[in-house]
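Trainee: So Swiss-Prot lists these for the protein:
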- His90: active site, proton donor (ACT_SITE)
- Cys175: active site, proton donor (ACT_SITE)
- Gly28, Ser29, Val30, Thr53, Lys54, Ser55, Ser106, Ala107, Asn108, Thr109, Ala140: FMN binding site (BINDING)
- Asn142, Arg172, Ala174, Met183: N-[(R)-4-phosphopantothenoyl]-L-cysteine binding site (BINDING)
- Val30 to Ile: No effect on activity (MUTAGEN)
- Lys34 to Gln: Small decrease of activity (MUTAGEN)
- Lys34 to Asn or Arg: No effect on activity (MUTAGEN)
- His90 to Asn: Complete loss of activity (MUTAGEN)
- Asn142 to Asp: Complete loss of activity (MUTAGEN)
Amino acid sequence: MENGKRDRQDMEVNTTPRKPRVLLAASGSVAAIKFGNLCHCFTEWAEVRAVVTKSSLHFLDKLSLPQEVTLYTDEDEWSSWNKIGDPVLHIELRRWADVLVIAPLSANTLGKIAGGLCDNLLTCIIRAWDYTKPLFVAPAMNTLMWNNPFTERHLLSLDELGITLIPPIKKRLACGDYGNGAMAEPSLIYSTVRLFWESQAHQQTGGTS
């Protein structure tokens, strides 16, 4: 009798879908001050880990992140590896994540991705990314930087990789200018990613609406 009860419990556990694993990343834009808010948006729905670049740390407050979110920096890439055979952090994070969301995406990191550069933890993850899994970017930069011809070329490169753009919005920017280039609000980024994920899951299960 006890064994039958345990078997039923095991079946219930096995049929419970796990939460999506979302890797959130911030690069060096003043919009990184909203990164803690972004993490909070995702934590109830998904299992979240965070990666930040060195320059983003000038803007974001580590204490603003939810306690359950593990934060990784460039230093962790090297401190976690001592010898051949040890886990490589950017590979482990790429394997762990179901979805990667870069918000904010700075002009500098945009250029690095488009050029295939991998000189920090975040860009190494992107270079090693499995593009059968979704990757979203939410750019944030000055209006003139956003309108620069290089930006258009870089965005085309991202589109060819299958990266999904969450476009910036028009508002008063941190520099005082008014125009396009502000990062989309964290709530919009969250809803965009969740809607995409749930629509993909719906298609895979053969559901119809």
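Quick reminder: no glycine exception, Cβ is built from N, Cα and C everywhere.
Walk me through where these features lie, including what they touch and how far apart they are.
Mentor: Under the three-state DSSP scheme, His90 (mutagenesis position) falls in the helix class. In sequence order, Glu77, Leu121, Cys124, Ile125, Ala128 make up the list of same-chain residues 6 or more apart from His90 (mutagenesis position) whose Cβ falls under 8 Å from its Cβ.
Cys175 (active site, proton donor): 11 other CB atoms within 10 A of its CB, across all protein chains.
Counted within 10 Å of its Cβ, the other Cβ atoms near Gly28 (FMN binding site) come to 22, all protein chains included.
Neighbour list (Ala174 (N-[(R)-4-phosphopantothenoyl]-L-cysteine binding site), Cβ cut-off 8 Å, at least 6 residues apart, same chain): Val30.
Long-range Cβ proximity for Lys34 (mutagenesis position), meaning a same-chain Cβ under 8 A and a gap of 6 or more residues, is found for Pro104, Met183, Pro186. Annotation note: Lys34 (mutagenesis position) sits in a helical segment as assigned by DSSP.
Look at Asn142 (mutagenesis position): DSSP puts it in coil. Around Asn142 (mutagenesis position), the C-beta neighbours below 8 angstroms that are at least 6 residues distant in the chain are Leu173, Cys175, Asp177, Gly181.
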Trainee: Consider each pair of residues in Gly28, Ser29, Val30, Thr53, Lys54, Ser55, Ser106, Ala107, Asn108, Thr109, Ala140, all listed by the record as binding FMN, and report the largest Cα separation in Å as a whole number.
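Mentor: The two farthest binding residues have Cα atoms 17 Å apart.
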Trainee: Please list residues from the chain of Lys54 (FMN binding site) whose Cβ is under 8 angstroms from its Cβ, counting only those at least six apart in sequence.
Mentor: Gly28, Thr73, Asp74, Asn120
Trainee: Within the chain of Ser106 (FMN binding site), which residues six or more apart in sequence place their C-beta under 8 angstroms from its C-beta?
Mentor: Ser27, Gly28, Ser29, Ser55, Pro139, Ala140, Met141
Trainee: Reduce the DSSP letter at Cys175 (active site, proton donor) to three states and note it down.
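Mentor: Its secondary structure by DSSP: coil.
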